[in-house]
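A.B. asks: Questions regarding the structure given below will be posed in turn.
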Amino acid sequence: MAHTGRMFKIEAAEIVVARLPLKFRFETSFGVQTHKVVPLLILHGEGVQGVAEGTMEARPMYREETIAGALDLLRGTFLPAILGQTFANPEAVADALGSYRGNRMARAMVEMAAWDLWARTLGVPLGTLLGGHKEQVEVGVSLGIQAGEQATVDLVRKHVEQGYRRIKLKIKPGWDVQPVRATREAFPDIRLTVDANSAYTLADAGRLRQLDEYDLTYIEQPLAWDDLVDHAELARRIRTPLCLDESVASAADARKALALGAGGVINLKVARVGGHAESRRVHDVAQSFGAPVWCGGMLESGIGRAHNIHLSTLPNFRLPGDTSSASRYWERDLIQEPLEAVDGLMPVPQGPGTGVTLDREFLATVTEAQEEHRA
């Protein structure tokens, strides 16, 4: 790892829970969201702070973790293991939590905040420490389930005109072929994908096969999050490539999935796999199989979005990610700097760490809970 030799100490931590209203109603096969509860972890050391965002939800709909469970684990287990300690690098912070199983999203909050803290201590951009070299990354948009086909086409048109380089439609049983057909007829040449969020079973293979007609880049996570065998069987029955999201929580999962033929693309979400170090390992495994990765989103504020952008500078991020402009989601973000795409390209924030600054003044107005921890 580059830039070794500079130790850093974690002296204190803050847990902040904020509530941000979304600018629009976002519907997936999981349900409808009108706001986002945003748990933040802020690590302090030697006059510098590193910040990370938790992407778990109030209920265990995406993976097993919940906000309440993650915060309990931070308070009672993870923070006591690192506060007051000095570390050589963020991977050493992750190693301090190595005896505990699972809970990758909670673990990622600690590890990602440590990466930001270390990068700021060194005065180096996070992406550089991770091994990335891009100054901007390709981005697309993820569009929720709309009221009808025309509403879908109108929303797609709006984002195509803004220059986004990939359109992803959320689908579910009963709302799949119709919006895809309408979108493809209106936009024959766009890069189009769909995301099912595990809403189907192998019995729906015939229905999903109908999507082969519409030149999709991939179908994302059509089947159960823990079923690689059926994903592999589905991949044999349809032409459209499968992209795995929830099914891949580690580099080991990625190796199994790709070896089985359960998918040919991986949606890499840094929090889902436990942090940046494991994300790099997933990235490398996928690259060894010739499988591209792209960075998925979880309706993050600018804190999580900045982490995602820096991770996306690694070379095997070869498809547009979900890191679209923050202004799509929020009237006001939790950071001071705007994260705005131009013609489908998101500039990588410059400066040490994630390159963004927490807007403490605004954060105070949307904070629901706050606590401080010291060694």
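Glycine residues also receive a Cβ, built from the backbone N, Cα and C atoms like all the rest.
At each noted position, the model has the original residue.
What Swiss-Prot shows for this protein is this:
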| type | residues | note |
| --- | --- | --- |
| ACT_SITE | Lys170 | active site, proton donor |
| ACT_SITE | Lys269 | active site, proton acceptor |
| BINDING | Ser142, Lys168, Leu169, Lys170, Lys269, Leu299 | N-acetyl-L-glutamine binding site |
| BINDING | Asp195, Glu220, Asp245 | Mg(2+) binding site |
| MUTAGEN | Met56 to Cys | Loss of activity; when associated with C-65 |
| MUTAGEN | Ala68 to Cys | No change in activity; when associated with C-72 |
| MUTAGEN | Asp72 to Cys | No change in activity; when associated with C-68 |
| MUTAGEN | Tyr100 to Cys | Loss of activity; when associated with C-60 |
| MUTAGEN | Gly127 to Cys | Retains 93% of wild-type activity; when associated with C-313 |
| MUTAGEN | Glu149 to Cys | Retains 88% of wild-type activity; when associated with C-182 |
| MUTAGEN | Gly163 to Cys | Loss of activity; when associated with C-343 |
| MUTAGEN | Tyr218 to Cys | Retains 35% of wild-type activity |
| MUTAGEN | Val265 to Cys | Retains 39% of wild-type activity |
| MUTAGEN | Thr313 to Cys | Retains 93% of wild-type activity; when associated with C-127 |
A.B. asks: Whole-number Å distance between the CA of Lys168 (N-acetyl-L-glutamine binding site) and the CA of Asp195 (Mg(2+) binding site)?
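C.D. replies: Given the Cα positions, Lys168 (N-acetyl-L-glutamine binding site) is 7 Å from Asp195 (Mg(2+) binding site).
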A.B. asks: Same-chain residues six or more away whose CB lies under 8 A from the CB of Val265 (mutagenesis position)?
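C.D. replies: Residues satisfying the criterion: Thr217, Tyr218, Pro241, Leu242, Cys243, Leu244, Ala291, Pro292, Val293, Trp294, Leu319.
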A.B. asks: Beyond the listed site residues Asp195, Glu220, Asp245, identify every same-chain residue whose Cβ lies within 8 Å of the center of their Cβ atoms for the Mg(2+) site.
C.D. replies: Lys168, Thr193, Val194, Ala196, Asn197, Ile219, Gln221, Cys243, Leu244, Asn267, Gly296
A.B. asks: Whose Cβ, among the recorded positions Lys168, Lys170, Lys269, has more other Cβ atoms within 10 Å than any of the rest?
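C.D. replies: Buried the deepest by this measure is Lys269.
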A.B. asks: Would you mind ranking the recorded positions Asp72, Glu149, Asp195, Glu220, Asp245 by how many other Cβ atoms sit within 10 Å of each Cβ and giving me the lowest?
C.D. replies: Asp72
A.B. asks: Between Thr313 (mutagenesis position) and Met56 (mutagenesis position), find the distance joining the two CA atoms and give it rounded to the nearest Å.
C.D. replies: 24
A.B. asks: Could you state the CA-to-CA distance between Met56 (mutagenesis position) and Asp245 (Mg(2+) binding site) to the nearest Å?
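C.D. replies: Checking the Cα atoms of Met56 (mutagenesis position) and Asp245 (Mg(2+) binding site) gives a distance of 14 Å.
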A.B. asks: Specify the nearest of the recorded positions Gly127, Glu149, Asp195, Asp245, Lys269 to Leu299 (N-acetyl-L-glutamine binding site), where nearness means the distance between Cα atoms.
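C.D. replies: Closest by Cα distance to Leu299 (N-acetyl-L-glutamine binding site) among the recorded positions Gly127, Glu149, Asp195, Asp245, Lys269: Lys269.
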A.B. asks: Here the recorded positions are Met56, Ala68, Leu169, Leu299; which one has the lowest number of other Cβ atoms no more than 10 Å from its Cβ?
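C.D. replies: Minimum Cβ neighbour count within 10 Å, taken over the recorded positions Met56, Ala68, Leu169, Leu299, occurs at Ala68.
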A.B. asks: Could you tally the C-beta atoms, other than its own, that fall within 10 angstroms of the C-beta of Tyr218 (mutagenesis position)?
C.D. replies: 23
A.B. asks: So if I draw a 10 Å sphere around the Cβ of Ser142 (N-acetyl-L-glutamine binding site), how many other Cβ atoms end up inside it?
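C.D. replies: I count 21 other Cβ atoms within 10 Å of it.
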A.B. asks: Report the same-chain neighbours of Gly127 (mutagenesis position): residues 6+ apart in sequence with Cβ closer than 8 Å to its Cβ, ordered by sequence.
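C.D. replies: In sequence order, the residues whose Cβ lies under 8 Å from that of Gly127 (mutagenesis position) (at least 6 apart) are His133, Lys134, Ile309, His310, Leu311, Thr313, Val348.
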A.B. asks: May I ask for the distance between Leu169 (N-acetyl-L-glutamine binding site) and Asp245 (Mg(2+) binding site), taken between their Cα atoms and rounded to an integer number of Å?
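C.D. replies: For Leu169 (N-acetyl-L-glutamine binding site) versus Asp245 (Mg(2+) binding site), the Cα atoms are 15 Å apart.
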